[in-house]
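S.K.: Structure provided below as structure tokens; questions to follow.
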Amino acid sequence: MAAFKPNSINYILGLDIGIASVGWAMVEIDEEENPIRLIDLGVRVFERAEVPKTGDSLAMARRLARSVRRLTRRRAHRLLRTRRLLKREGVLQAANFDENGLIKSLPNTPWQLRAAALDRKLTPLEWSAVLLHLIKHRGYLSQRKNEGETADKELGALLKGVAGNAHALQTGDFRTPAELALNKFEKESGHIRNQRSDYSHTFSRKDLQAELILLFEKQKEFGNPHVSGGLKEGIETLLMTQRPALSGDAVQKMLGHCTFEPAEPKAAKNTYTAERFIWLTKLNNLRILEQGSERPLTDTERATLMDEPYRKSKLTYAQARKLLGLEDTAFFKGLRYGKDNAEASTLMEMKAYHAISRALEKEGLKDKKSPLNLSPELQDEIGTAFSLFKTDEDITGRLKDRIQPEILEALLKHISFDKFVQISLKALRRIVPLMEQGKRYDEACAEIYGDHYGKKNTEEKIYLPPIPADEIRNPVVLRALSQARKVINGVVRRYGSPARIHIETAREVGKSFKDRKEIEKRQEENRKDREKAAAKFREYFPNFVGEPKSKDILKLRLYEQQHGKCLYSGKEINLGRLNEKGYVEIDHALPFSRTWDDSFNNKVLVLGSENQNKGNQTPYEYFNGKDNSREWQEFKARVETSRFPRSKKQRILLQKFDEDGFKERNLNDTRYVNRFLCQFVADRMRLTGKGKKRVFASNGQITNLLRGFWGLRKVRAENDRHHALDAVVVACSTVAMQQKITRFVRYKEMNAFDGKTIDKETGEVLHQKTHFPQPWEFFAQEVMIRVFGKPDGKPEFEEADTLEKLRTLLAEKLSSRPEAVHEYVTPLFVSRAPNRKMSGQGHMETVKSAKRLDEGVSVLRVPLTQLKLKDLEKMVNREREPKLYEALKARLEAHKDDPAKAFAEPFYKYDKAGNRTQQVKAVRVEQVQKTGVWVRNHNGIADNATMVRVDVFEKGDKYYLVPIYSWQVAKGILPDRAVVQGKDEEDWQLIDDSFNFKFSLHPNDLVEVITKKARMFGYFASCHRGTGNINIRIHDLDHKIGKNGILEGIGVKTALSFQKYQIDELGKEIRPCRLKKRPPVR
């Protein structure tokens, strides 16, 4: 394919960035930057950088599995060293070991032997069994005195068990943990070891150390010859030695260095200076909204609040209001007053300061009435030491020469820190004094370092460089921005540099998984509220034709909140006439033309005549609030007695407001992610537009508003194309377009459409039937065809999915707009990022018995709390234990096949006399097992986990698929067997030199399969190893095609053609892959 070389285009690039997608659109603009035509658009989709169901890091599962493997390996090595020690000290002889180095005929009653060792001499084998058992099960060793105050529930349960057993040993009823286990655990609960999620049988390693010492003493008394000092020292070392936690320099190395002082390490968050910096940032940014104006705190107010967080454990907004003596009409900016008791939320909490103070109080080292008397420098040192070091020993080593022993002991008992900030203590100590004078953080940084972001790279290049991972720590955001960068650079390579870039990021970008779930929860609640409101509307208006629209429902909602009265006149509104055209109107209390505020908090229900009289004035101006007129007082009373939320009342009653500030806030999205990306692009990319501000972050609410006004229908559930729709709107949100809309709304508010009106600013004739300004004529029709390939995007039409069909459709439907058909028009094809990662989980976690693998069967031990009725039918020895089978079945059926509920209470077997006997916790279940991964020296088998690649071969006009798993990659195995339907792996087709290698497939590689019946073109989703069929994902994931956008069970062996394609990040360059040699797995 020849390289695409377009003519020079003056265009705006619009981006709609989500956590798993980037929609993009190019809109050409004229010299005044008015949108004039749609050049190109598309969607890039990728996997979010987290576990979808839990929000966990993708690395967490690997990290936990690696941790378990390390523990297992270290335990095995510890036991090996113990066996070697026993042989070296003469406890055991060479004849006692088998060919694998394991001890022959080792007694299997170690708990009983540990108790017996207190009263009699043990044989060498018995003594070996005891010592090995202590080394294998060596309890829990805490390295911090204050570990019991953890918020980790699992660790808390473990520590509770350790403490309880330590207390039981101190009573003197039991000499050792072994005696306690035999005489208490086994008798009371029937088992000695911990069970699932129960840590009540855990011992402290120090208690086990005491038992070891006592055992050596007793065995020496009984004449055991194998109690030498060397053996005791070696065993005790193996018992007590533990790898130190990552701390000190290792932690600092991982954290990196200061933004402003590159040679300095980042400061601990729980230092005095860092906490004061955080407080000063909040204090200096705090704004009061009062009588319509916004203001910062005065110097006196700042001084009043400055030391309050040190006096109170938590400083709330309500406390701040009282201290500042604010009037009831004053509010804190940024606080969500919609929720109950909003001002009860915390303004500032000095966690470290008060943690240190409480620790000293608990140990009687601080007078409750006096302030903390440790210097700021010493508190910084304490915060740093307790954040960097993870053991009492290391912390003591750092602080022993700085603070008194009794204070250090108190702190070790009660505090633990771990968080860090991005700035060093050195930088903070330079910045904080300026912030204490009232300067904002950015102002203080600019004064000291010259720039808020430290050393800034201002070199402009044609292409955007990589997003710095050290500045964007959230992996979900980093991947989204990195994919956006690929799209930007792809557009520039294809079309040249844009004049401007407009960006909208989805609300969830930059939010934690928990926050995103909260957003989803609120959206679901809002959806249910709308359904209830719609049902209520139909009750009030049973004769209403069709489904009520959001505007109809909003009228009823405002009617109820305003107690059925017009907010401007106070007159009663006739509910029966609510839907009568012109009778009532929804008005923007603060004129939209002056604020661009279309939020619910700016909407009121008024009689049509009152709305016309008000025009584009604020209520304060309309009712002559400046002179405190009677009308203004009555209006205030109506607002105050309404059921509006507090924040809405505040907005409606605004007396003064900054129009430019309102527009700036409502048109721009100032979240950190947007600010970062805008600044990053502006500083590093060469853009051709006029003026300084050439990168703009659009507000999502404005995008929704314009999309609705411009007649663009968006249904998220249908397919992935809708991301491009928003990108078009974002691109068209130019300053020139905003000005047009502002003028239109202003004239409409002023009821200026009386016949013909001349716009004095432009000379444009405005007619009474003038519609909302569009970017260009037939805008909605053109955009919907370009995005969905159908007239108005309606599903009943056939999609114009080829270049010729799309241009023909545009020419037919938009005959009056020939500009819609041009050389850059191409069908939208969603680009999906392929996953070519070759590593992954080696095998599934569950290991099954492989004794009957030759029968095609494996045996799995299934806990009763996970046993379903279908599993029960495959229970091993079902015929030999019919009573057990029937009892389990009855319990499950009684609880509707919910095993968690069915076996919440213990389940027991009963003898012939009906007496309760053994507790049943799990049963063995047969499973079909054709293949898998051998583990545990070929004694167990586990299911295959990740299929990372499928290699495609061809021979005699037939195609053969060879699946490759991550465990094969790890071992460097390149498989040579192709799937044969219904056959075991050993009977699969052997691939030799007579087969031709075609290509390798990874998830989301673009493929084409042509059969006698159909042509399928989409992204490879998966391969079924039992049938050799593949699943193909439709490019836009149209849920009306296949199963939720996926074509399943496509046979490729006898396909007429099977081809892999390459696609760029824009979905524009699609070409067949070139033939290559078969790649290795590593």
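Counting begins at 1 with the first residue displayed.
Glycine is no exception: its Cβ is also placed from the backbone N, Cα and C atoms.
So Swiss-Prot has the following annotated:
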ACT_SITE  Asp16  active site, for RuvC-like nuclease domain
ACT_SITE  His588  active site, proton acceptor for HNH nuclease domain
BINDING   Asp16, Glu504, Glu508  Mg(2+) 1 binding site
DOMAIN    512-667  domain 'HNH Cas9-type'
MUTAGEN   Asp16 to Ala  Does not restore CRISPR interference during plasmid transformation to deletion mutant
MUTAGEN   His588 to Ala  Does not restore CRISPR interference during plasmid transformation to deletion mutant
S.K.: Taking every protein chain shown into account, which of the recorded positions Asp16, Glu504, Glu508 has the largest tally of Cβ atoms within 10 Å of its Cβ?
M.R.: Asp16
S.K.: About how far apart, in whole Å, are the alpha carbons (Cα) of Glu504 (Mg(2+) 1 binding site) and Asp16 (mutagenesis position)?
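M.R.: One finds 5 Å between the Cα atoms of these residues.
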S.K.: Around the Mg(2+) 1 site formed by Asp16, Glu504, Glu508, which additional residues qualify by having Cβ within 8 Å of the site's Cβ center?
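M.R.: Once Asp16, Glu504, Glu508 are set aside, the remaining close residues are Ile17, Gly18, Thr505, Ala506, Arg507, Val509, Gly700, Asp726.
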S.K.: Quick one: average pLDDT across the domain 'HNH Cas9-type' (512-667), no decimals.
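M.R.: Within the domain 'HNH Cas9-type' (512-667), the model's average pLDDT equals 84.
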S.K.: Between the Cα atoms of His588 (mutagenesis position) and Glu508 (Mg(2+) 1 binding site), what distance do you get, rounded to the nearest Å?
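M.R.: Checking the Cα atoms of His588 (mutagenesis position) and Glu508 (Mg(2+) 1 binding site) gives a distance of 28 Å.
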S.K.: Can you tell me how many other Cβ atoms are located within 10 Å of the Cβ belonging to His588 (mutagenesis position)?
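M.R.: His588 (mutagenesis position): 22 neighbouring Cβ atoms within 10 Å.
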S.K.: Could you tell me which three-state DSSP class Glu504 (Mg(2+) 1 binding site) falls into?
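M.R.: For Glu504 (Mg(2+) 1 binding site) - judged by DSSP and reduced to three states - the answer is strand.
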S.K.: Distance check, please: Cα of Glu508 (Mg(2+) 1 binding site) against Cα of Asp16 (mutagenesis position), rounded to an integer number of angstrom.
M.R.: 12
